[in-house]
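Below you'll find the structure, written out as structure tokens, and then a few comments.
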Amino acid sequence: MSQTSTLKGQCIAEFLGTGLLIFFGVGCVAALKVAGASFGQWEISVIWGLGVAMAIYLTAGVSGAHLNPAVTIALWLFACFDKRKVIPFIVSQVAGAFCAAALVYGLYYNLFFDFEQTHHIVRGSVESVDLAGTFSTYPNPHINFVQAFAVEMVITAILMGLILALTDDGNGVPRGPLAPLLIGLLIAVIGASMGPLTGFAMNPARDFGPKVFAWLAGWGNVAFTGGRDIPYFLVPLFGPIVGAIVGAFAYRKLIGRHLPCDICVVEEKETTTPSEQKASL
């Protein structure tokens, strides 16, 4: 298979995997907000976590199941991921999230309309932000912009560090097929503990793609600003990227360097030609 066709298949996998996790997660929130479903924070967090686990099972063998631009960037910087694939992966992830949000909206369309009519909500007003939160994340009204950024950075750093730990066969017993479920459980635990603060985005694609859809679907600028002076979309867009870089750096320097093998070093040795190895002596 050519490199081009391989990249195409990987991008399709990232599109479908990211779309799948958004379909389950946003669908759960839509059921809560407009269909009268009774979910607590833990139940919502578990559904998001299981959605991620299912998406990983679907795509891991094709693309590695990044499903998150922050993860893709961190793996490029700290785990030898091919830099030429970074932009295509990110575009695929955002597109998958956008399309899944649109699909959920289409399936729940009548319920959204009836909910707005019943509660006299004008789409695009500040009062409609809570309903826009069906698709993407907005902060608790009691925390400010900087605090929200710090929350997203910290929880994504924890997520990234533990993803590397859970998928590193050199770090204890190999997890194999259990790794996706453990990652899903990790997301559920983070969501249950920190979700009430920012909605635990931890994923620029998960947040930005659906925000773009909400903007197009009538929520307008409030979808990006969240009704705040500083556009809130910047927090779940850049906070997770910074956090993932910090988490990957911390794992590599504090844990990974003390393990028996170094993945990047091994890969570099395997790709070095005999003449290059001789020249390096």
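A Cβ is built for glycine as well, from the same backbone N, Cα and C atoms used for every other residue.
Remember, it's a predicted structure, so these values are computed and weren't measured experimentally.
Residues annotated as glycerol 1 binding site in Swiss-Prot: His66, Leu67, Asn68, Asn203. In the three-state DSSP scheme, Asn68 (glycerol 1 binding site) falls into the coil class.
Mapped onto three states, the DSSP output places Tyr138 (glycerol 2 binding site) in coil. Annotation comment: Swiss-Prot describes Tyr138 as glycerol 2 binding site, evidence class experimental evidence.
Annotation for Ala201 (glycerol 3 binding site): spatial neighbours Ser136, Thr137, Glu152, Asp207, Val235, Pro236, Gly239, Pro240, criterion Cβ-Cβ under 8 Å with sequence separation of six or more. Annotated glycerol 3 binding site per Swiss-Prot: Gly199, Phe200, Ala201, Arg206, in sequence order.
For Val126 (variant position), applying a Cβ distance below 8 Å and a minimum sequence separation of six or more within one chain yields Val222, Gly227. In Swiss-Prot, a natural variant is listed as Val126 to Ile, annotated with the note In strain: HB101.
For Met160 to Ile, Swiss-Prot lists a natural variant annotated as follows: In strain: HB101. For the recorded site, Met160 (variant position), the DSSP three-state label reads helix.
Look at Gly239 (variant position): DSSP puts it in a helix. Among the sequence features in Swiss-Prot, the natural variant Gly239 to Ser is noted as follows: In strain: HB101.
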- Same-chain residues six or more away whose CB lies under 8 A from the CB of Leu67 (glycerol 1 binding site)? Glu14, Gly17, Thr18, Leu21, Val52, Ala55, Ile56, Thr59, Gln93, Asn203, Ala205
- Message: Can you give me the residues near the recorded glycerol 3 site, meaning same chain, not Gly199, Phe200, Ala201, Arg206 themselves, Cβ no more than 8 Å from the center of the site's Cβ atoms?
- Response: Ser136, Thr137, Glu152, Gly195, Thr198, Met202, Asn203, Asp207, Pro236
- Query: Taking the centroid of the Cβ atoms of His66, Leu67, Asn68, Asn203 as the glycerol 1 site, which other residues of that chain lie with their Cβ within 8 Å of it, listed in sequence order?
  - Reply: Glu14, Thr18, Ala65, Pro69, Ala70, Val71, Thr72, Gln93, Ala205, Arg206
